[in-house]
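Peer 1: What Swiss-Prot lists as domain 'G8' is 121-245, and the listing cites sequence analysis. What Swiss-Prot lists as domain 'GG-type lectin 1' is 255-412, and the listing cites sequence analysis. Swiss-Prot lists 1208-1366 with the feature domain 'GG-type lectin 2', giving sequence analysis as the kind of evidence. According to Swiss-Prot, the mutagenesis experiment His248 to Asn carries the following note: Slight suppression of hyaluronidase activity. Hyaluronidase activity is abolished; when associated with 303-F. In Swiss-Prot, a mutagenesis experiment is listed as Asp275 to Asn, annotated with the note Does not affect hyaluronidase activity. Among the mutagenesis results in Swiss-Prot, Val279 to Ile has the note: Slightly increases of hyaluronidase activity. The residue drawn here is the original one. For the published mutagenesis Asp286 to Asn, Swiss-Prot gives the following note: Strongly decreased hyaluronidase activity. Annotation of the mutagenesis experiment Ala303 to Phe in Swiss-Prot: Slight suppression of hyaluronidase activity. Hyaluronidase activity is abolished; when associated with 248-N. Looking at Swiss-Prot, the entry for mutagenesis of Lys337 to Glu says: Does not affect hyaluronidase activity. In Swiss-Prot, a published mutagenesis experiment is listed as Ser359 to Thr, annotated Does not affect hyaluronidase activity.
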Amino acid sequence: MYAAGSRGHSPAFLQPQNGNGHRSPGYVPGKVVPLRPAPPPKNHASAKLTSRSQDAPATFAFSPEEQRTPSESRKRKRHKNTFICFAITSFSFFVALAVILGISSKYAPDENCPDQNPRLRNWDPGQDSAKHIVIKEGDLFRLTSDATVDSIVIQDGGLLVFGDDKDGSKNITLRTRYILIQDGGALHIGAEKCRYRSKATITLYGKSDERESMPIFGKKFIGVEAGGTLELHGAQRTSWTMLARTLHSSGLPFGSYAFEKDFSRGLNVRVIDQDTARVLENEKFDTHEYHNESRRLQEFLRAQEPGRIVAIAVGDSAVKSLLQGTIQMIQDRLGSKLIQGLGYRQAWALVGVIDGGSSSCNESVRNYENHSTGGKALAQGEFYTLDGQKFSVTAYSEWSQGISLSGFRVDIADGVKLHLLDDVSTWEAGDRIVVASTDYSMYQAEELTLLRCPECSRSQVKVKEIPQYLHVGEIIDGIDMRAEVGLLTRNIVIQGEMEDSCYAENHCQFFDYDTFGGHVMIEKNFTSVHLSYVELKHMGQQHMGRYPVHFHLCGDVDSKGGYSQPASVDGLSVHHSFSRCITVHGTSGLLIKDTIGFDTLGHCFFLEDGVEQRNILYHNLGLLTKPGTLLPTDRNSSMCTVMRDGVFGNYVPVPTTDCMAVSTFWIAHPNNHLINNAAAGSQDAGIWYLFHKEPTGESSGLQLLEKPELTPLGIFYNNRVHSNFKAGLFVDKGVKTTNASASDPREYLCLDNSARFRPHQDADPEKPRVAAIIDRLIAFKNNDNGAWVRGGDIIVQNSAFADNGKGLTFASDGSFPSDEGSSQEVTESLFVGESRNYGFQGGQNKYMGTGGIDQKPRTLPRNRTFPIRGFQIYDGPIHLTKSTFKKYVPTPDRYSSAIGFLMKNSWQTTPRNNVSLVKFGPQVSLNVFFGKPGPWFEDCELDGDKNSIFHDIDGSVTGYKDTYVGRMDNYLIRHPNCVNVTKWNAVICSGTYAQVYVQTWNTPNLSMIITRDEYPSHPMVLRGINQRAISPQYQPVVMLEKGYTIHWNGPAPRTTFLYLVNFNKDDWIRVGLCYPANTSFQVTVGFLQRQNGSLSRIEDYEPARSMEELQKKPSERKFYFDSGTGLLFLYLRAHSHRDGHSYCSSQGCERVKIQAATDSKDISNCMAKAYPQYYKKPSAVKRMPAMLTGLCQGCGTHQMVFTSDPHKSYLPVRFQSPGKAEIQRGDPSIISVNGTDFTFRSAGALLLIVDACSVPFRVKEKRMFLSADVSHMEEYFKASIPPRSIVLLSTRGEIKQLNISDSLAVLGLAKPAHLYSKGSVVFLGFSGNFAPSWTKLFTSPDEQGLGVLEQFLPLQMEEYGCSRTGSVHRRDLDLLQQALKVL
């Protein structure tokens, strides 16, 4: 609608009468109003037209004809005008419709797309680094081209949107020092329902030593203040997956090959396996000098099997003695055309295929002149392995500057193909990916670049670079060790612009590169923040608060905080970061999902102050987490000792106890949720739960209603940890919450050992305990601990540990558990000592050695002497049950045991530790080991070492039911019928056992000597816990209903406390304590409440006149002092019940206090006088049981496989393939399917057809082909294998030729296999329109077997064409939904 203005001016547009220029109340930035015409103006029916005659009356006279003629004329004119208007209107309508349809067909507006908001104006600020931009109310900008500015502030309704187009062809880079989004401001790149298609890059530039910092945010940042909106949504892509097939170093299963030598005279020959690219034979034939060498070459070629690849290169000269028969053999079998005319010192190279004819032969010759051939004679052929990997074989020969050179290469051609677990069709050529280490060193992670690969399936990619390390892509020994593969590239990039090297005050003594990157910081009360599928590169600074993504003191960011759309980060790629990945600081309820953190400094996923709760970390990947400088816990050893600004005085930090804790997931409060995450390589720990005594940092002073130490654990489900040095999972410790001072000079926030996790209902210690459930943890290739878990009630279940220095260690406390009555349990779990993941030397792997199982070289967790343990007993009480142990075999250098104990243990070990329903595989040589003096164990003489013990409840460890296992030299627990197991350094005894906790006052460096009356020649000397302390403590394990005497290596203590620990009601022992003859005593007993330190029911012990009186009334409170021997005798008898796992009775800890008065300073050792007077003949209180026979029913975990995709079903398949010698010995051949053995002893081939869509598995057919019938297998393969079937084949004995190569190719191999003269053949294939990554062919040379092979095959996959009757239950998704609900 418009009105006519002055003549010659354009029409002036007017506002519609029903509209206005302001936003509607429901306007949402980024939501676009659909394109449609404005409504017509309202019809004002009440308006009146005034007759012109009323203003200027006039009279005109016409004849009737004249009057009629103008009337008719006007009527015709109106009709004409009506037609013209109609025509124009119609034409305009169709033109407009065509335009609209044309526009719609090109780029249909979408109200979900922020860049299609019709109110936006295109904006091009140009390239001006001095321009300060303020986008304010009324400024609604669409950035359409590259720009460089100084800074951008968006405020008061201002809006900045990155332009996009339908085909994603825009490529917009915005360079700025910072972007500050203030109240009412918004920055949008894409939206959740309209993801950005083009490439958008925000580059944050500037140096740390130029210009002043902005308040709060500093430099090089995107900052979101209260009321600000940041919405970044890139193209949705698979963030990370895992390998589905092992990626070998160099891309080939047997590695690449390279050889070069000068003056290697004659014909140098290599024979290469056409199926695997393995160099089989390496020979040199001096056909220049010797005719016999020519004959030997002829026979050598005659013996080669058809299809073998042969490479030949001349060294120096080869023709003088080259016989015609040999030349003919080369022509006939390799198709050479140049060998016949080869001359003196001519360079010649050939690559051909035996019996492949001239079409498969590539050869080259160069003439020799003046000691040179003027270049290389180069021959090359390209081939494919059975896995479909393309490789090349190269041979070359030349003379250069008078030197003869010849050589060979076998390597990858046209890129390496990766087989992945998930659909990665959204990954594109040019993208960067990272493949995680599957060895001890996190530095074996590799960055690779994707190539175009039209032949790849949806789960395959091809990479440009040659892998340097082995990356496992299999389930090995029942444990998922498949390497994580993460996509680093995103189409929205936020990056820091970096200098070439470190400068200014940026810790250049530790880093030789620039670490002053950009950062994104979000402040409290933001309006909306959602980041998805964004790449953050070169972000973070080695300065506090400057992290790639930092939610800073935001409080509750979910519905509890009033957000209808809770804040989230999803699908981010944070890599090459200079300070952390995602920092959650004083923020609760944040969802962090599908995010990768790679190659970062300091804790990666970082919960900071100990107040962060309800945050959800779902399916995130962190790897290559390196030390940083910010906090003591970030630092490595050198940083720790050098950075001393935060300590008091001249204190030098101790790296192992103050620092060295950098972790991929740093969880500072237990009430957070971790589901489906992978911590795939950190300098110290993968996942670390720590417990703050009080809020720290900027949250200091907040009053938490619930103490973290007492708060129940959030969801922990299906997380994996590997390639970490200190621990995969670490649940223990806290940080120091006080400033450095003279009394404690350590730095604020350094590691602190005072925290104890003891979860209770509502975080109230007076309410019932709540067990922390660690469900489905996979921990492998961690140098020290797979998992170290300290706390109250904790249950580890459905978990797997492999190739760790120590699989799992539970800890509670040194003397008494902090959480009285608590215990720890591991159940339904698998422990593997040395798996078939042999590792790969390199990438900072420090330790190599020989394996105990098969004596093959392998990487080791520590040095060659380090004792490997599966489950490590420490403190207690713990319960190990329903678990399986495999492959713990010592070597001459080291011990390896399924169950072991903490080494150099000065603390207590309770006899209430117990084991039941455990299973040991055939390759377990040491079920348990108690240590011996030597490397790592040192003298093995600390108090905890000597008192190591556990209860074998059902005999599943020892074969003796209801017995206790202790160290062999411990005579406090023995009786005559105990069974010694020398190789365990153990003794197995029946009986009942408890502990006496002895504490003395003012007696530093005093050792206690305790002797059982039955074994006076075998006393136990205890140094005491904290021996240098004023009040040392001792805690021997004792057999009940026996007598003991206690002596000292110095003057007797004046005050001694004896606590009855783990005594049930009426349990007793008699003790005699050594004192000088002139000592007087006051002995009392009471019940100590350890929670508050109160003492109740105090009674005095009365003196007895004789030993006989004392013995007749053992239940009364009496003592007897034998001044002749110096022994004060009394009975320690429990008078109250003990509940559950409580160390003390339900009334408190029964404590006897002895006050001794004497002026003697003599050493109080009464051994010589006490015995033989008080000697007793050794006897058993409880009869030793008979040894069990038969298999342990119900022992071990019922799970055969532990994977990171537990919603999938995997079928364990095991082949036992003996060679000729084993067959002659009578060993059977076996195919085992899910534990069911199919055995055969006749020569031939066994074929099993398994339904790929049935769970549980179903064998459709079992078919045996004897040697005479093997020729019929081809026909069977062609006609009888139904679709959607798994094909399992194993041969036995000599089969000269299997005619099934073509059939195996149809069942999943990339080409027909070479099956001539094989000792054994094992094949796993699939019948269907899909080639799974698990299809494999194994062969061995003639007369050799393949040993034991194990594979785990997925069942009921959609790719197989299975029609599932019901949807797969995803417990992880159920738990995610549960966590998202705010209570």
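Residue numbering: from 1, along the chain as shown.
Backbone N, Cα and C atoms are what each Cβ position is placed from, and that goes for glycine too.
The shown structure was predicted, so the numbers you read here are calculated from the model rather than taken from an experiment.
Describe each of these features in terms of where it is and what it packs against.
Peer 2: Confidence across the domain 'GG-type lectin 1' (255-412), taken as the mean pLDDT and rounded to a whole number, stands at 96.
Remark: His248 (mutagenesis position) has Phe254, Gly255, Pro467, Leu470 as non-local neighbours, by Cβ distance under 8 Å and separation of at least 6 in sequence.
In the three-state DSSP scheme, Asp275 (mutagenesis position) is classed as coil.
Counting only same-chain residues at least 6 apart in sequence, those with a Cβ under 8 Å from the Cβ of Val279 (mutagenesis position) are Phe254, Tyr257, Arg270, Val271, Ile272, Asp273, Val410.
Within the same chain, residues at least six positions away from Asp286 (mutagenesis position) with a Cβ under 8 Å of its Cβ are Arg265, Gly266, Glu293, Ser321. Reduced to three states, the DSSP call for Asp286 (mutagenesis position) is coil.
Mapped onto three states, the DSSP output places Ala303 (mutagenesis position) in coil.
Around the Cβ of Lys337 (mutagenesis position), the number of neighbouring Cβ atoms within 10 Å comes to 12.
Other Cβ atoms within 10 Å of the Cβ of Ser359 (mutagenesis position), summed over all protein chains shown, number 9.
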Peer 1: Including all protein chains displayed, how many Cβ atoms other than that of Ala303 (mutagenesis position) lie within 10 Å of its Cβ?
Peer 2: 10
Peer 1: If I restrict to non-local contacts, at least six residues apart, and a C-beta distance under 8 angstroms, what lies near Asp275 (mutagenesis position) in its own chain?
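Peer 2: Non-local contacts for Asp275 (mutagenesis position): Thr385, Leu386, Ala1313, His1314, Leu1337.
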Peer 1: Sort the residues of the domain 'G8' (121-245) into helix, strand and coil with DSSP and give the three counts.
Peer 2: 0 helix, 59 strand, 66 coil
Peer 1: How far is it from Lys337 (mutagenesis position) to Ser359 (mutagenesis position), counting Cα to Cα, in Å?
Peer 2: 11
Peer 1: Let me know the DSSP-derived helix, strand or coil state of Ser359 (mutagenesis position), please.
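Peer 2: Reduced to three states, the DSSP call for Ser359 (mutagenesis position) is helix.
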Peer 1: For Lys337 (mutagenesis position), which of the three DSSP-derived states applies: helix, strand, or coil?
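Peer 2: For Lys337 (mutagenesis position) - judged by DSSP and reduced to three states - the answer is coil.
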Peer 1: Taking just the CA atoms, what is the gap between Ala303 (mutagenesis position) and Ser359 (mutagenesis position) in Å?
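Peer 2: Here the two Cα atoms lie 21 Å apart.
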